[in-house]
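Annotated features in Swiss-Prot:
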- LYS211, ARG251, PHE263, CYS276, ASP277: glutathione binding site (BINDING)
- CYS219: [2Fe-2S] cluster binding site (BINDING)
- 194-293: domain 'Glutaredoxin' (DOMAIN)
- TYR90 to Phe: Strongly reduced nuclease activity (MUTAGEN)
- PHE101 to Tyr: Enhanced nuclease activity (MUTAGEN)
- SER111 to Ala: Strongly reduced nuclease activity (MUTAGEN)
- SER111 to Arg: Slightly reduced nuclease activity (MUTAGEN)
- HIS115 to Phe: Strongly reduced nuclease activity (MUTAGEN)
- CYS123 to Ser: Increased glutaredoxin activity (MUTAGEN)
- TRP143 to Ala or Glu: Slightly reduced nuclease activity (MUTAGEN)
- ASN161 to Leu: Slightly reduced nuclease activity (MUTAGEN)
- CYS219 to Ser: Decreased interactions with BOLA proteins and loss of interaction with SUFE1 (MUTAGEN)
Amino acid sequence: MAAITISSSLHASASPRVVRPHVSRNTPVITLYSRFTPSFSFPSLSFTLRDTAPSRRRSFFIASAVKSLTETELLPITEADSIPSASGVYAVYDKSDELQFVGISRNIAASVSAHLKSVPELCGSVKVGIVEEPDKAVLTQAWKLWIEEHIKVTGKVPPGNKSGNNTFVKQTPRKKSDIRLTPGRHVELTVPLEELIDRLVKESKVVAFIKGSRSAPQCGFSQRVVGILESQGVDYETVDVLDDEYNHGLRETLKNYSNWPTFPQIFVKGELVGGCDILTSMYENGELANILN
């Protein structure tokens, strides 16, 4: 989840491309995203949408219709009915009425409720600005106006919007990389491929030899295997048997090693469990959970 770089003037450049934010030492970095769905994804504030000038002015006027942060009523979060399930900008205050975070959401009530469950000590009240036409440009402008106002008054960014503060921000977990058994097909191995396979399955709790990667399986059986292992919350390794660059010769070598003719193949604690059908059966009857624990 990317951060948003904002200079002291909070000026956005007119480029439609998503660019990697450049952060100088003196440039505050603040975060727009809510931890909880439904929120919008804005990779950076160093861009605007490809609008005409009238369109940009229209977005500004719509966003400006939202009351200023100071003028907006502070609502107790405990009174759930008072928080609308609408799109817009919202500001979370702690029990001492100190601003903690400014975010945007398609459902403000749901986002605030989720914040309350996650960090109740930081959620005492909330200010809400409903945006009638919640496209990205309008919501960004409304959020920007509230942030600008707070910085102008206090000289600082709300804690939850600072770079590195993930209290209110959902972090997308990085998927584990797939194992590459060799440095490349044109590199001569000093250890036989079968020995590399043997080391891997014996030194890892769970290894799945699949078609494709864990993030993009190339067959339904491999996708099913990844889904089952993910559901178990187990740490597991994946090896792409279709990767002829870094796993060249793996398919035939693995068939000989395991004496199993098809893929995917799943090993648990050094022993072959079988393929997708067997793993699915073990998952459904509870046996898989037992051998993984």
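Quick reminder: no glycine exception, Cβ is built from N, Cα and C everywhere.
At each noted position, the model has the original residue.
Features recorded in Swiss-Prot, as mapped to the structure shown.
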| residue | record | DSSP class |
| --- | --- | --- |
| PHE101 | mutagenesis position | strand |
| SER111 | mutagenesis position | helix |
| CYS123 | mutagenesis position | coil |
| ASN161 | mutagenesis position | helix |
| LYS211 | glutathione binding site | coil |
| CYS219 | mutagenesis position | coil |
| ARG251 | glutathione binding site | helix |
| PHE263 | glutathione binding site | coil |
| CYS276 | glutathione binding site | helix |
Distance from LYS211 (glutathione binding site) back to ASN161 (mutagenesis position), taken between C-alpha atoms, in Å: 41
Top Cα neighbour of TRP143 (mutagenesis position) in the set of binding-site residues LYS211, PHE263, CYS276, ASP277: LYS211
Mutagenesis positions near PHE263 (glutathione binding site), in sequence order, restricted to TYR90, PHE101, SER111, HIS115, CYS123 and a 10 Å Cα cut-off: none
Cβ neighbours within the same chain of CYS219 (mutagenesis position) - under 8 Å, at least six residues apart: LYS211, GLY212
Neighbouring C-beta atoms (10 Å sphere around the C-beta of ASP277 (glutathione binding site)): 11
Greatest inter-residue Cα distance in Å for the glutathione-binding set LYS211, ARG251, PHE263, CYS276, ASP277: 19
Among ARG251, CYS276, ASP277, which are recorded as binding-site residues, the nearest neighbour of PHE101 (mutagenesis position) by Cα: CYS276
Residue pair HIS115 (mutagenesis position), ASP277 (glutathione binding site) - Cα distance, angstrom, rounded: 41
Cβ-Cβ neighbours of TYR90 (mutagenesis position) (radius 10 Å): 27
Cα proximity to CYS276 (glutathione binding site), best match among mutagenesis positions TYR90, SER111, CYS123: SER111
Number of other Cβ atoms within 10 Å of the Cβ of SER111 (mutagenesis position) across all protein chains: 25
Of the mutagenesis positions listed as TYR90, SER111, CYS123, the one whose CA lies nearest the CA of ARG251 (glutathione binding site): SER111
Least Cβ-crowded entry, counting other Cβ within 10 Å, from the recorded positions listed as HIS115, LYS211, ARG251: ARG251
Rounded Cα separation (Å) that holds between CYS123 (mutagenesis position) and SER111 (mutagenesis position): 12
